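Participant: So that we are looking at the same thing, I have put the structure below in structure tokens.
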Amino acid sequence: MAAGRPVRGPELAPRRLLQLLLLVLLGGPGRGAALSGNVTGPGPHSASGSSRRDVPVTSPPPPLLSHCGRAAHCEPLRYNVCLGSALPYGATTTLLAGDSDSQEEAHGKLVLWSGLRNAPRCWAVIQPLLCAVYMPKCENDRVELPSRTLCQATRGPCAIVERERGWPDFLRCTPDHFPEGCPNEVQNIKFNSSGQCEAPLVRTDNPKSWYEDVEGCGIQCQNPLFTEAEHQDMHSYIAAFGAVTGLCTLFTLATFVADWRNSNRYPAVILFYVNACFFVGSIGWLAQFMDGARREIVCRADGTMRFGEPTSSETLSCVIIFVIVYYALMAGVVWFVVLTYAWHTSFKALGTTYQPLSGKTSYFHLLTWSLPFVLTVAILAVAQVDGDSVSGICFVGYKNYRYRAGFVLAPIGLVLIVGGYFLIRGVMTLFSIKSNHPGLLSEKAASKINETMLRLGIFGFLAFGFVLITFSCHFYDFFNQAEWERSFRDYVLCQANVTIGLPTKKPIPDCEIKNRPSLLVEKINLFAMFGTGIAMSTWVWTKATLLIWRRTWCRLTGHSDDEPKRIKKSKMIAKAFSKRRELLQNPGQELSFSMHTVSHDGPVAGLAFDLNEPSADVSSAWAQHVTKMVARRGAILPQDVSVTPVATPVPPEEQANMWLVEAEISPELEKRLGRKKKRRKRKKEVCPLRPAPELHHSAPVPATSAVPRLPQLPRQKCLVAANAWGTGESCRQGAWTLVSNPFCPEPSPHQDPFLPGASAPRVWAQGRLQGLGSIHSRTNLMEAEILDADSDF
């Protein structure tokens, strides 16, 4: 150290004067050169004295300021090159280097400092400082002190030194070591050794890509925590599971579309939207396998890893993939909550006519599409989208796990709680219906309830399992991420050979990353995500789906499907009633039913229960004979009854018009009505086809029915009982007479009870046919329906 070297300043001048005198007398150029300090040491030129080394002639240096120099013992340079650049002077001193006592030791320290070559921006500014301290210019027993500006220029780019080891005391920018405004010869040296980045860092001029405290270098695009073989293994894994998920969800979507008219019913149609979300998400995962797409997605133009997206200087490929994957994932999990809620409310309404989801579907869509949109916009606003070469996509929180916890785990955890609550309540509702009301359930409905409870249980178990796996894998990442970053930083420093302050000559050990994430955990995490999509698609793995595709194939190829169809009774009767006019002309005509009339559960079997009707379906083969059944029951009449009221009618005003039809009543009712006829005028029978003949007999007049009737159709032939209008004298007992209109019968030419002079009494039927009105009255039809309600058609 300089403190151990006594310097006798006054004795130096006579000694130097004596040396100059000897030089002039002897004329030895070699010795003069040696004394001038411009050679590196003994050599052939100085030994023989026959040759001379030319010294470049330079302009005299400016006078050294008093505060810019310090007295020192000058030594001839043993190494005239500092960090690859030639020095323009021949003498130096080790006074300023506090960790070196000789030029050899100073040279060894410079070799260690040369590890900063792997930090390009730091290396560009620290080279002059190191040469000015370890190999300063020394002349006339005074050493030049480097300026404070030269020292401070290294603080920013070389922050890694301060962070890792700290600056030595003699390199701290203190005024006694680095005075202000001092020129230095080293500042004029052009250092031609450019810095480079050691793998896994790459050179970049983008400040956003710089690795922390290593300006000019960024992390390479390929994740250094995983090997190349692990990258290939993970990519094959993603390709396989992504393809399976995409195909399963695509099959589900196609099944719904093939039978959309029957499948577009809540809550089953919610599974269509859930599978659509997972299908779009799988497309985002598989996009990396297009030619050159993965590098475009996860890498920046300078070859560094993407993080902190979106940025204005890069393409939108990373952001697009993030939006596709994240938005689809969040929309899918929100739809899952809506699905469990719809199941819960639908099961509660079983056995009633109440439609709990009516009017709520718009709110379902508003919630499921807007909430993921808000989360996506929030992530893009805070610029926390990062790329990952292992997964091949861009996602939130690869760099900062706190954002991944807030934008991924928090929504999924909330979905698990809410969806699990509704799912458990739905299963409990089904179990309660089955246990407490066994008599209300048909065998088919009970079987559907058992099947649905089993499927809901399996589905709930898978959902809880996949969410638990996702949380476990993320917590594994969160708890170990700091250790992985530390291990990677040590690896970077080892590769850069930054060993500041460790004066050792031991060989540098092999650099390796000691702690790395497990590839198996990453695979399990991806399996949970892809497995959720596959589980959502299993709801259409039913026999009903096979029937749908069979009908679709027959429809596309033009072949007929000979399998008997199941048709709802209500649809069948409505079909026959709508064609009553055609069937009246041709009673043997068969009804044709389109595929849209056919009743089936849709692709999601087991979610539609009919607890009130034990046999809601009938065979399509039997349905072809529905015309005979309708005719036998009197549903097809010569009059238009298409608007017959279904509720209790309100009695109209008592006036004769086309909407009131006379009907025969029982004798008991006739007696009661006879008293009222004294207080009101007798009414004449109205016949729409011809004027009613004037009545002159004293027979009891049928009372006006209070049931509203439709206008009569034109006169048509039909069968009526002859004894309802005449006596046995005019026709045989039990014989039938063909009349034009049962409501306006044609009188017999021998005797007509409505013509003047007719004295035959009316014959009223007794028993089941007695006391009833005409054969086509509303009362007669209703009783016939009640009596034949249990008959087999």
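Glycine is treated like the rest: Cβ placed from N, Cα and C.
Substituted residues are absent from this model; it holds the original ones throughout.
Pulled these from Swiss-Prot:
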type: DOMAIN; residues: 69-185; note: domain 'FZ'
type: MUTAGEN; residues: Pro88 to Asn; note: No effect on sterol binding
type: MUTAGEN; residues: Asp99 to Ala; note: Loss of cholesterol binding and reduced SHH-induced activation. No effect on basal signaling
type: BINDING; residues: Asp99, Tyr398; note: cholesterol binding site
type: MUTAGEN; residues: Leu112 to Asp; note: Loss of sterol binding and reduced response to SHH
type: MUTAGEN; residues: Leu112 to Ala or Asp; note: Reduced sterol binding
type: MUTAGEN; residues: Trp113 to Tyr; note: Loss of sterol binding and reduced response to SHH
type: MUTAGEN; residues: Gly115 to Phe; note: Reduced sterol binding
type: MUTAGEN; residues: Leu116 to Ala; note: Reduced sterol binding
type: MUTAGEN; residues: Asn118 to Ala; note: No effect on sterol binding
type: MUTAGEN; residues: Val333 to Phe; note: Failure to localize to primary cilia. Loss of cholesterol-induced activity
type: MUTAGEN; residues: Ile412 to Phe; note: Loss of activity
type: MUTAGEN; residues: Thr470 to Gln; note: Loss of cholesterol-induced activity
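For each feature listed, report its degree of burial, its nearest neighbours and the pertinent distances within the displayed model.
Facilitator: The number of other CB atoms found within 10 A of the CB of Pro88 (mutagenesis position), across every protein chain shown, is 14. The secondary structure of Pro88 (mutagenesis position), as reduced to three states from DSSP, is coil rather than helix or strand.
The secondary structure of Asp99 (mutagenesis position), as reduced to three states from DSSP, is coil rather than helix or strand.
A helical conformation is recorded for Leu112 (mutagenesis position) in the three-state DSSP classification.
Leu112 (mutagenesis position) has a Cβ environment of 17 other Cβ atoms inside 10 Å.
Asn118 (mutagenesis position) falls within a helix when secondary structure is assigned with DSSP.
For Val333 (mutagenesis position), the same-chain residues 6+ apart in sequence whose C-beta sits under 8 angstroms from its C-beta are Pro411, Ile412, Val415.
Cβ neighbour count for Ile412 (mutagenesis position): 16 (other Cβ atoms within 10 Å of its Cβ, all protein chains included). In the three-state DSSP reading, Ile412 (mutagenesis position) counts as helix.
Mapped onto three states, the DSSP output places Thr470 (mutagenesis position) in helix. Over all protein chains present, the Cβ of Thr470 (mutagenesis position) has 21 other Cβ atoms lying within 10 Å.
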Participant: May I have the DSSP-based helix, strand and coil counts for the residues of the domain 'FZ' (69-185)?
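Facilitator: Counting residues by DSSP class gives 46 helix, 16 strand, 55 coil.
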Participant: What is the nearest of the recorded positions Pro88, Asp99, Leu112, Tyr398, Thr470 to Asn118 (mutagenesis position), using the Cα of each?
Facilitator: Leu112
Participant: Measuring Cα to Cα, how many Å separate Trp113 (mutagenesis position) from Asp99 (mutagenesis position)?
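Facilitator: Cα-Cα, rounded: 13 Å.
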Participant: List only the single closest residue to Asp99 (mutagenesis position), chosen from the mutagenesis positions Pro88, Leu112, Thr470 by CA-CA distance.
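Facilitator: Minimum Cα distance from Asp99 (mutagenesis position) across Pro88, Leu112, Thr470 lands on Leu112.
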Participant: Work out how many Å separate Pro88 (mutagenesis position) and Leu112 (mutagenesis position) at their Cα atoms, rounded off.
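Facilitator: Rounded to a whole number, the Cα-Cα distance is 23 Å.
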Participant: Any idea what DSSP makes of Tyr398 (cholesterol binding site), helix, strand or coil?
Facilitator: coil
Participant: Using a 10 Å cut-off on Cβ-Cβ distances across all protein chains shown, tell me which of the recorded positions (Asp99, Tyr398) has the largest neighbour count.
Facilitator: Tyr398
Participant: Whole-number answer please: how many Å between the C-alpha atoms of Tyr398 (cholesterol binding site) and Thr470 (mutagenesis position)?
Facilitator: 15
Participant: Within the domain 'FZ' (69-185) only, compute the mean pLDDT.
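Facilitator: Mean pLDDT, the domain 'FZ' (69-185): 87.
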